[in-house]
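The structure appears right after this line, and notes come after that.
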Amino acid sequence: MKTGSILAALVASASAHTIFQKVSVNGADQGQLKGIRAPANNNPVTDVMSSDIICNAVTMKDSNVLTVPAGAKVGHFWGHEIGGAAGPNDADNPIAASHKGPIMVYLAKVDNAATTGTSGLKWFKVAEAGLSNGKWAVDDLIANNGWSYFDMPTCIAPGQYLMRAELIALHNAGSQAGAQFYIGCAQINVTGGGSASPSNTVSFPGAYSASDPGILINIYGGSGKTDNGGKPYQIPGPALFTCPAGGSGGSSPAPATTASTPKPTSASAPKPVSTTASTPKPTNGSGSGTGAAHSTKCGGSKPAATTKASNPQPTNGGNSAVRAAALYGQCGGKGWTGPTSCASGTCKFSNDWYSQCLP
């Protein structure tokens, strides 16, 4: 299927949130949906034991396999809808600012990335970022206009892999199944590299439990601040893979700085109404552990700072106070000044700070 047909099918069904849709390699944009296994819409996965937790509910699969040299700076781009923003004043692109949480990247070695299935694969984590100095990985993604970066480990064996990018939104994670998982997989071929064979692999489903401290968690401190109450945040999943001494591997996105990086392209298909969200306050859940939002490199070196993408940053606009909220959008809560009715679904109370349009 041609990319244009994929775009039309995906954009027509998109409604809210975010979707992984592009890869860059050493600053070179690989193209919209090239090498990407794409879901039918940008809705989250909420069941950690569902098969959708692997690569999402894939309905479109591109045949390209992207070449990634070992040690390359790899970017993964997220947008509210395929192509990025839902419109010129889409304040929720690349994702609603209320959707705080971590970002991770996993790899699984495969024989043929274009045709392999996703069940039974062994995954190892090559990048992670959580909460650091009051800022979440999602905050840096938004500041970077949808791009997040990591360094491909220099020591992993050459060959084909599935690359699983994941963003977890924790704004409503105080109750079980409240965390929202946004996931996508890319098909890559690593060139160069070494012979390291990661031992700390995990399976999906199975790597996460619904009660893990980084998944069932109240991230709100005093006055509704999203600082996890000043406590460290424990990133879900296995320990970050690192190369033996002398090689580099395992990294985390750094704070955004201004530079020139790949620019997402816009889809020509019509866009649905965007979802407006703001900071809710769940009433239960807990967070503990030792969070890790810094880079991990063997040999003591640090990854390059994340750079700011050149695609335009949408501005907050529109008359949200008079329009209905989209499915999964916020429709109430203390201090909420946006829509209080739902274009689809029913406005359901979650806690004093957050009500949401649900099916």
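Backbone N, Cα and C atoms are what each Cβ position is placed from, and that goes for glycine too.
Marked as Cu(2+) binding site by Swiss-Prot on the basis of experimental evidence: His17, His99, Tyr182.
Among the features that Swiss-Prot reports, O2 binding site is placed at His171, Gln180, with the record citing similarity to another entry. Proximity of Gln180 (O2 binding site) to non-local residues of its own chain (separation of 6 or more, Cβ distance below 8 Å) is seen for His17, Pro44, Val45, Thr46, His99, Ile168, Ala169, His171, Asn172, given in sequence order.
Mapped onto three states, the DSSP output places Tyr220 (mutagenesis position) in coil. What Swiss-Prot notes for the published mutagenesis of Tyr220 to Ala, Phe or Trp is this: Leads to lower C4 oxidation and higher C1-oxidation.
The annotation domain 'CBM1' is assigned in Swiss-Prot to 323-358 on the grounds of sequence analysis.
In this structure the C-alpha atoms belonging to Tyr182 (Cu(2+) binding site) and Tyr220 (mutagenesis position) are separated by 21 Å.
Most buried of the binding-site residues His99, His171, judged by other Cβ atoms within 10 Å, is His171. Summarising the environment of Tyr182 (Cu(2+) binding site), the number of other Cβ atoms within 10 Å of its Cβ, over all protein chains shown, is 25.
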